[in-house]
Amino acid sequence: MAGGGKHTPTPKAIIHQKFGAKASYTVEEVHDSSQSGCLGLAIPQKGPCLYRCHLQLPEFSVVSNVFKKKKDSEQSAAELALDKLGIRPQNDDLTVDEARDEIVGRIKYIFSDEFLSAEHPLGAHLRAALRRDGERCGSVPVSVIATVDAKINSRCKIINPSVESDPFLAISYVMKAAAKLADYIVASPHGLRRKNAYPSEIVEALATHVSDSLHSREVAAVYIPCIDEEVVELDTLYISSNRHYLDSIAERLGLKDGNQVMISRMFGKASCGSECRLYSEIPKKYLDNSSDASGTSNEDSSHIVKSRNARASYICGQDIHGDAILASVGYRWKSDDLDYDDVTVNSFYRICCGMSPNGIYKISRQAVIAAQLPFAFTTKSNWRGPLPREILGLFCHQHRLAEPILSSSTAPVKSLSDIFRSHKKLKVSGVDDANENLSRQKEDTPGLGHGFRCEVKIFTKSQDLVLECSPRKFYEKENDAIQNASLKALLWFSKFFADLDVDGEQSCDTDDDQDTKSSSPNVFAAPPILQKEHSSESKNTNVLSAEKRVQSITNGSVVSICYSLSLAVDPEYSSDGESPREDNESNEEMESEYSANCESSVELIESNEEIEFEVGTGSMNPHIESEVTQMTVGEYASFRMTPPDAAEALILAVGSDTVRIRSLLSERPCLNYNILLLGVKGPSEERMEAAFFKPPLSKQRVEYALKHIRESSASTLVDFGCGSGSLLDSLLDYPTSLQTIIGVDISPKGLARAAKMLHVKLNKEACNVKSATLYDGSILEFDSRLHDVDIGTCLEVIEHMEEDQACEFGEKVLSLFHPKLLIVSTPNYEFNTILQRSTPETQEENNSEPQLPKFRNHDHKFEWTREQFNQWASKLGKRHNYSVEFSGVGGSGEVEPGFASQIAIFRREASSVENVAESSMQPYKVIWEWKKEDVEKKKTDL
């Protein structure tokens, strides 16, 4: 979407704006077995997958029809829900006068006999108001009507969009509407009640349904002082079934009654998942002149600014004045019972943490101290936690921004097949420079064919542009472009939360600042700095660990660790920061005392039995990552550091005993880290190669094989270890002399994918191929049906076997299968040093022995150097009367360390081959078979 004009919200976006996290979508797969994805496939297969969506809202649920796409089923369910709610997307087209009239009509209906027994939360408030005593009997606080009733609140926003952030405006519009119902409604300065009493039979009937389950109850809440210097404290509310809970809250705030209490929107979550609200005093300016919310004097404005509660306003996104109480208590749909949950100081800090992109990620990973929002999205398989697009949507919802608009586009990009030719020589010592140059070129022009870009635009609810993010990079997959653009936007927003988010020295992504722009720096306001509850003296991070070693785990690896973090007072320092006195006579006594003090001054704040993260993307606390990358699997490490001031809010967000943690934070504490490295998965072979080669090595290998197929005029081809059929599928994209293609593999899943791809292409495209067959079998077994073919291929397969099995395959394929031409490729182990950057400069500085590079894939059983590969192929060819030619793809054979993927071409020299009876040995099972004559016959029959 170009420009900043209005866009029509989708049904799902409207549901999200109305209900947020309370709207739960569950999509189920519906398989259509009546249709077949691939005729002739011997493996049991599912039909096309369809989707049905179940949408659960607080008061009801709906089920969509069946659709081919998940998103269509979700939109359908949302549309059904809107119909059931009576919400019309065109409500935004209402005029201000029409909105005012609808508020009047809605208030009249709320105080009708019919609505008194409604299952709406406001109905429960009305019934509770009838149990109030004295002049308050039947009086409903005006803030309840303005906040709890969604229809009234939405109409108030039509009158003035500022209602979104200023709830007091909604109160004024409700009071103005009530003034037009003087014959029906009695309006006090703070509440509304019906002029004529409800019929006695209705009231008596309702009285019999009052729950006795809540006689009196203490509910934990959080008291947030207006003055920033004062500490946020745990508080207690006393609520009961015979008293309106707002009167109890008013009592704690020092107010006359609940009519003077302002209620915020729902936000955040308490310990058990219930959402919270803020309760505060309606500013006197509004109490004294509630019928007119405009035209404040300078004196009034000054008072309101001074009374604004910055911390409370920040966590709910609305203007809160005076002291406030954070609580989870209120009425829900379809219930007369008061719903409540304890809210702790820990809950308050978790809500604060969850307002930022980094905090959302931390909480979702259940690692508030250890985890960090990554600064790079590499692959979906390596990403842990919610995806960037999901986090961005949640962030926008929390800050009352419109749904992000993501627009993907494709564009042709030029080839980079000559990248290596531009570098005369690649040396191990020049790895970093080479990587930097190649990476820079890769970002601008990612490869042959088409690439994807994604643009993100974020608007306010009133359609003011907040952020436009247009990354220049292209990506091979559309989802990668979407996730990277979303992450860019999140990183831009993260700059506003530096004081809340940063754990020590966190790197920032500043390479693409030119990709993002904002129409005004004031559109999105930075959050208030949380008051440092202790000394504001700067704290330097000191990691006390063993001497720094060489990094042994490469970037792109996914590691699994077990860790625990504890807060402890350093026994070497007294509370005033001075070293303890030395007294030889009392050393033993002091040592015992320090040991006891240390033991009693340790608080476990966070632990995780197993968590995974990708190295080199900033997804983990830098101190943890730095230590882990120097470890080996099974190794245990521990170290300590002094937490920076910015980490105090995070520590309070995870600690269970806030009082004790605050006490420790005042005693110059340190963070004790204990880490066990459970496992390491190296960066994927595809990713490492993609960082250096465009087009990818896999495509270069296919092109190399095609060249020899054309030169040999082969008519039959067998792909040994065909996997998902990528080579066979690619062969159909080019004109060749091939008439018969065969694939062999031991993976039924891979063969099924191959069959589906080949089935589609062979039936749609005109080509010379007359037959195609896929076999389930081991290439270590001989099958006479594959004897004496024109060409055999075995690309990047043998390294997945044991080394002796690879040698066995070589013997059998040349002695029994006896192809005229055989192409075998395997990784060049010597090239791994460049791909993995496994020789950092610090090795020379530390005079340590160079580390051996790792295999390119965790599934590889071995990888050969050029010498090993040459010896294997040469001896094999000599024994079986084959000439051998060596080549490769990726890089150059004339410079060190040779080709990235080394290739041997075996050519049969003997003109005559012994005949083998076709039925003599046939261990392979036919999984799928296609014949051109069968297809043509069916067409003729039709």
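Numbering starts at 1 and runs along the chain as displayed.
Just so you know, glycine gets a Cβ as well, placed from its N, Cα and C.
What you see is the original sequence, not a version with the noted changes.
Look at Swiss-Prot and you will find 19-87 tagged as domain 'DRBM'. The domain 'HTH La-type RNA-binding' feature in Swiss-Prot is assigned to 93-204. Annotation of the published mutagenesis Y109 to A in Swiss-Prot: No effect on RNA binding and transferase activity; the original residue is retained in the structure shown. Where Swiss-Prot documents L604 to P as a mutagenesis experiment, the accompanying text is: No effect on transferase activity. For the mutagenesis of D719 to N, Swiss-Prot gives this note: In hen1-2; alters organ development and floral determinacy. The structure shown keeps the original residue. Swiss-Prot lists S726, D745, S778, I779, L795 with the feature S-adenosyl-L-methionine binding site. Taken from Swiss-Prot, the feature Mg(2+) binding site applies to E796, E799, H800, H860. Here the residue is the original one, while Swiss-Prot reports the published mutagenesis H860 to A or Q with the comment Loss of transferase activity.
Taken residue by residue with DSSP, S778 (S-adenosyl-L-methionine binding site) is part of neither helix nor strand, so it is coil. Residue pairs drawn from S726, D745, S778, I779, L795, the listed S-adenosyl-L-methionine binders, are separated by up to 18 Å at the Cα level. Cα distances from E796 (Mg(2+) binding site) to the recorded positions S726, D745, I779, H860 are smallest for H860. Counting other C-beta atoms within 10 Å of each candidate's C-beta, the recorded positions H800, H860 are led by H860. In this structure, of the recorded positions L604, I779, L795, the smallest number of CB atoms within 10 A of the CB marks L604. Take the mean position of the Cβ atoms of E796, E799, H800, H860, the recorded Mg(2+) site; other residues of that chain with a Cβ within 8 Å of it are V797, I798, M801, T826, P827, R856, N857, D859, K861, E863. Just so you know, of the binding-site residues S726, S778, the Cβ with the fewest other Cβ atoms around it within 10 Å is the one at S778. Here the CA atom of S726 (S-adenosyl-L-methionine binding site) lies 18 Å from the CA atom of E799 (Mg(2+) binding site). Here the domain 'HTH La-type RNA-binding' (93-204) has a mean pLDDT of 89 out of 100. Of all Cβ atoms in the protein chains displayed, 27 besides its own lie within 10 Å of the Cβ of D719 (mutagenesis position). Cα to Cα, S726 (S-adenosyl-L-methionine binding site) and H800 (Mg(2+) binding site) are separated by 17 Å. The two recorded residues D745 (S-adenosyl-L-methionine binding site) and H860 (mutagenesis position) have their Cα atoms spaced 17 Å from each other.
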